[in-house]
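According to Swiss-Prot, the protein has these features:
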MUTAGEN   Asn30 to Ala  Increases sensitivity towards tryptase. Decreases cell surface expression; when associated with A-222
MUTAGEN   His135 to Tyr  Slight reduction in ligand-mediated receptor activation
MUTAGEN   Phe154 to Ala  Severe reduction in ligand-mediated receptor activation
MUTAGEN   Gly157 to Cys or Met  Severe reduction in ligand-mediated receptor activation
MUTAGEN   Tyr210 to Leu  No defect in ligand-mediated receptor activation
MUTAGEN   Asn222 to Ala  Decreases cell surface expression; when associated with A-30. Loss of sensitivity towards all tested proteases
MUTAGEN   Asn222 to Gln  No defect in ligand-mediated receptor activation
MUTAGEN   His227 to Gln  Slight reduction in ligand-mediated receptor activation
MUTAGEN   Asp228 to Ala or Asn  Severe reduction in ligand-mediated receptor activation
MUTAGEN   Ile327 to Leu  Slight reduction in ligand-mediated receptor activation
MUTAGEN   Cys361 to Ala  Loss of palmitoylation; increases surface expression and internalization following trypsin activation, decreases sensitivity and intracellular calcium signaling, increases ERK activation through G(i) subunit alpha
MUTAGEN   Ser363 to Ala  Reduces receptor desensitization and internalization, activates ERK1/2; when associated with A-366
Amino acid sequence: MRSPSAAWLLGAAILLAASLSCSGTIQGTNRSSKGRSLIGKVDGTSHVTGKGVTVETVFSVDEFSASVLTGKLTTVFLPIVYTIVFVVGLPSNGMALWVFLFRTKKKHPAVIYMANLALADLLSVIWFPLKIAYHIHGNNWIYGEALCNVLIGFFYGNMYCSILFMTCLSVQRYWVIVNPMGHSRKKANIAIGISLAIWLLILLVTIPLYVVKQTIFIPALNITTCHDVLPEQLLVGDMFNYFLSLAIGVFLFPAFLTASAYVLMIRMLRSSAMDENSEKKRKRAIKLIVTVLAMYLICFTPSNLLLVVHYFLIKSQGQSHVYALYIVALCLSTLNSCIDPFVYYFVSHDFRDHAKNALLCRSVRTVKQMQVSLTSKKHSRKSSSYSSSSTTVKTSY
């Protein structure tokens with residue numbers, strides 16, 4: 001199985017490169033300085049705007065934060081990873097969504113969940129050029145407050161959307177094994193209802209990201225950051241409670257459901273008698289389990305754990321020593337947009353066929369003609385075999 005292994009290798013390479021970048025950043029700063037997180041401290045100085053001299057609330061950052069904002073970790077490494085995710089994720093998820101919507105006739109629950117997962121990835125990836133440009137230009141945001149809020153909202157919304165839809169997909173696969181004779185139309189209606197509920201939930205839980213002011217001007221660096229620097233009071237108060245609630249409610253609980261579903265699935269597969277066809281299904285189910293667990297370990301677990309640790313250190317100590325690892329983990333979480341199409345490949349046999357036909361530029365009409373031709377050939381072989389056996393029987397008497 002290549003996709004999980006490739007994901008592990010890519011994740012390991014990214015972590016190695018990130019650790020080197022982080023060490024270089026830390027060595028270039030004063031180790032005795034405090035406030036090792038991107039906390040914006042109020043600096044009540046006046047600055048000249050286009051309409052004259054006005055006094056506004058501006059912010060300053062400590063030496064470590066300045067080194068992170070100007071270092072290669074954020075200005076070189078992050079845009080490289082985001083570029084890879086954009087180049088791979090945009091066409092693969094676009095094709096996946098097209099296959100699910102226009103090529104797949106039977107809308108099973110798994111197809112519905114995977115289509116929503118592809119849509120979530122696509123809605124996140126299309127904003128990546130702005131994020132890439134932001135980091136390349138020294139973490140300087142020039143696109144306005146509204147676009148910054150949209151970018152951050154879609155960034156976190158995609159991560160938690162992916163977690164919830166992967167959980168639904170995992171539970172659904174277990175339910176198919178336990179109850180294979182269920183009514184497909186009823187299941188599809190339930191899946192549509194659950195998908196709509198997930199989108200509504202994500203919209204509601206990401207509202208604070210759209211409301212809170214995400215851009216802050218740093219006069220000392222002459223840059224405007226997008227989400228990288230926030231006021232200290234906001235970080236230790238509302239943002240801590242907000243991200244802690246997200247980590248528990250939208251990551252930890254779904255992760256528990258996913259793990260439970262796969263443990264029960266493995267038990268069911270081991271206890272049931274296996275013929276040749278069932279053995280193939282069992283192997284495909286195991287591939288799905290390994291792929292999903294790899295996604296959780298590489299993409300979701302580090303970012304959510306470090307997110308809680310980062311904000312806890314800010315709240316308890318007024319500083320965070322893990323910010324560099326935290327932003328690398330957030331960067332790794334975007335790899336799910338590249339891995340998800342491989343999950344579709346393992347889960348759905350129809351998706352594999354439709355994707356191959358799409359890549360070979362075969363129209364729906366051409367595929368139907370090929371299927372009819374193949375069916376007629378099989379039927380003719382069976383007929384010739386039957387007539388041959390009948391002739392043999394007659395001559396033996």
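Yeah, the Cβs are placed from backbone N, Cα and C, and that goes for glycine too.
Taking the features listed in Swiss-Prot, we show where each one sits on the structure.
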residue	record	contacts (Cβ under 8 Å, 6+ apart)
His135	mutagenesis position	Thr74, Thr75, Leu78, Pro79, Tyr82
Phe154	mutagenesis position	Leu123, Ser124, Trp127
Gly157	mutagenesis position	Ala120, Leu123, Ser124, Ile202, Leu203, Thr206
Tyr210	mutagenesis position	Asn149, Val150, Gly153
Asn222	mutagenesis position	Asn140
His227	mutagenesis position	Cys148, Ile152, Gln214
Ile327	mutagenesis position	Val68, Leu73, Thr74, Leu78
Please give me the CB contact count at 10 A for Asp228 (mutagenesis position), counting all chains in the structure.
23
